[in-house]
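Down below is the structure, laid out as structure tokens.
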Amino acid sequence: MSSLSTLRILHSTAGRRWASYYGIYPKSAACSSSSVAIARFFSTAADRPPKHAMLSVENKVVAPPMVYIAGEEMTRYACDLVVKSWLEPYFDLSQWEYFDLSCVNRDNTNDQVLRDAVTAGQRIGAIFKEPTITPSAIQKKAFGLKNSLGSPNGAMRAGWNGITISRDTIHIDGIELGYKRPVFFERHAVGGEYGAGWSKVGRGTLLTTYLPSDGRDPFVVDKRDLTDQHNVVVTYHNPYDNVEPLAHLFFQRCLDANITPYVVTKKTVFKWQEGFWAVMKDVFDEHYKSRFEEKGLLQACGGDLQHLISDAATMQLIRWTDGGFGMAAHNYDGDMLTDQIAQVHRSPGFITSNLVGKAPDGSLIKEFEASHGTVSDLWNDHLAGKETSLNPLGLVEAIVGALQHAAVLDAEKNPDDEHKVKARDQIFNFTTTLRTAMHNTFRYGQGTRDMSGPSGYTTEDFVRKVAWRLQRYLDAQYDEAPPPQLGEPSRKLRRNYDIDEEAINGLFQKYDKNGDGFIDFEEFTRMLVKMNLAPLLTKKEKEKKPDV
């Protein structure tokens, strides 16, 4: 069968369905003219980045200044693999500032490294942080630490004037994880139990006294008698000056993503939480309500911004699996509710965690990290010489977010520097292509074992496979061919024909002989012959064909 015949099949209705769903993408140089035509079939010119936005191994881009905070254990190992395999081949990372926040290094420097990292973050404004360990008493002994180390997060939130911790669901086209559409969450970054002072006390009287800074007379906020022999007293407060910027960030993000916003408190019991809701509602009514109405985004919630009691929010998170909503809450409620979102959406590995603060000049400071920990169990397996299979998706989303924010800040600070503007465009093209390469690897059944089962790739093999696919996609951009855009069978097709996607995936694996996630011309031909779908030559065409 000729290359031209293949093109005719691809442009038929059935052919388009096969090509789109399976991502058939020619890889043989033997049919180069057809390869270009088939590649163009998958996208319009608008899908292809401009030439100046492309980069390659031979044309490294100087990455903009960024703070890179190293952590511990398996996630540190995985991030090292990712940076070496996916970033260093394409970027000069010499402008990044590195800080090692491992327990041992924090202990050796008496936590000066943490203070230095916070200072650098204030200055640069774009930070990536690997998961770190806040050592328990047992870990302190195991690591041989001199000092008791607290969580670095409090110092970071204070030093970067933290406003909110944005936690959003991560989605892979074609793979249903939990929520079908995005779910956004804004967690107030300061206040509450996380900054509390406390002490163990016995019987007595506890006074909480407020001393105004303007010289007014102090007064007692709370007085209580402690009659138990053993008590723990806790004091904390909730700063509300930054709730207004939190509201603007939240509502604008929901508006941009076309999702419906909700505000969560327990103000019916905790009367002091009324102020949070009041500020959010005022900002919404004055600046955003009409814009949400224009988009029809309030129809699902009675035509206005809705308040949810935190107890009710826990139930709705389980029920609203179609997604398409956002929530904003206090620090502690936000922590608990986003853990629940992670469970509905498969795992914390599919949730982002971005701290947003504000620099003195008004620009946003953004710190990006995965919402999971250091994955100690896999680290212990790795140290024991066992195979591991860590899904780095959350880590990579954080690196991508930090890299993009760094590029935006650098271009904004240097608007007349064409090299900075060009680098920003190149970085956004690269990160988009990286996401496509990583997501397609999962979709081809070549993911880690949490996604692909026992036959899934190891940590190292997955990184290598994505690196191979990333280079392939970037190289293809120079040839005017974009990364393949995998399409889903239409919902109408699924409904009418009861599509068995597992069986289809098995069929794809059967004909993808070399397991690279592509069906080339030869494999495609073999598949059509086996299925009795190959177009046959007419008698007239057969007579003309030479017998060789």
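Cβ coordinates come from backbone N, Cα and C, glycine included.
Don't look for the substitutions in this one, it keeps the originals.
For the recorded site, Asn153 (D-threo-isocitrate binding site), the DSSP three-state label reads helix. The Cβ of Asn153 (D-threo-isocitrate binding site) has 18 neighbouring Cβ atoms from other residues within 10 Å, across all protein chains displayed. According to Swiss-Prot, the NAD(+) binding site annotation covers Thr132, Ile133, Thr134, Asn153, His372, Gly373, Thr374, Val375, Ser376, Asp377, Asn391, on the basis of similarity to another entry.
Within the same chain, the residues at least 6 positions away from Arg157 (D-threo-isocitrate binding site) whose Cβ sits under 8 Å from its Cβ are Ala189, Val190, Leu355, Gly357, listed in sequence order. The D-threo-isocitrate binding site annotation in Swiss-Prot covers Ser151, Pro152, Asn153, Gly154, Ala155, Met156, Arg157, Arg187, Tyr194, Lys266, Asp311, Asp335.
If you look up Swiss-Prot, you'll see Asp311, Asp335, Asp339 marked as Mg(2+) binding site, on the strength of similarity to another entry. Counting only residues at least six positions away in the same chain, the Cβ atoms of Lys266 sit under 8 Å from the Cβ of Asp311 (D-threo-isocitrate binding site).
As annotated by Swiss-Prot, domain 'EF-hand' applies to 499-534.
According to Swiss-Prot, the mutagenesis experiment Asp512 to Ala carries the following note: No effect on secondary structure conformation or specific activity, but rapidly decreased activity with increasing Ca(2+) concentrations in the presence of Mn(2+); when associated with A-514; A-516 and A-518. In the three-state DSSP scheme, Asp512 (mutagenesis position) is classed as coil. The local packing around Asp512 (mutagenesis position), expressed as other Cβ atoms within 10 Å of its Cβ over all shown chains, amounts to 20.
Looking at Swiss-Prot, the entry for mutagenesis of Asn514 to Ala says: No effect on secondary structure conformation or specific activity, but rapidly decreased activity with increasing Ca(2+) concentrations in the presence of Mn(2+); when associated with A-512; A-516 and A-518.
Here Swiss-Prot notes a mutagenesis experiment, Asp516 to Ala, with the remark: No effect on secondary structure conformation or specific activity, but rapidly decreased activity with increasing Ca(2+) concentrations in the presence of Mn(2+); when associated with A-512; A-514 and A-518.
The Cβ neighbour count for Phe518 (mutagenesis position), using a 10 Å radius over every protein chain in view, is 20. Quoting Swiss-Prot on the mutagenesis of Phe518 to Ala: No effect on secondary structure conformation or specific activity, but rapidly decreased activity with increasing Ca(2+) concentrations in the presence of Mn(2+); when associated with A-512; A-514 and A-516.
Considering only the residues assigned to NAD(+) binding, Thr132, Ile133, Thr134, Asn153, His372, Gly373, Thr374, Val375, Ser376, Asp377, Asn391, the longest pairwise Cα distance works out to 24 Å. For the binding site of D-threo-isocitrate, formed by Ser151, Pro152, Asn153, Gly154, Ala155, Met156, Arg157, Arg187, Tyr194, Lys266, Asp311, Asp335 according to the record, the largest Cα to Cα distance is 30 Å, rounded to a whole number. Of Ser151, Asn153, Phe518, all annotated as recorded positions, the residue with the shortest Cα distance to Ser376 (NAD(+) binding site) is Ser151. The Mg(2+) site is defined by Asp311, Asp335, Asp339, and by the 8 Å test on Cβ atoms against their centroid, the other residues of the chain that qualify are Ser310, Thr314, Tyr332, Asp333, Gly334, Met336, Leu337, Thr338, Gln340.
Assigned with DSSP, the residues of the domain 'EF-hand' (499-534) fall into helix, strand and coil as follows: 21 helix, 0 strand, 15 coil.
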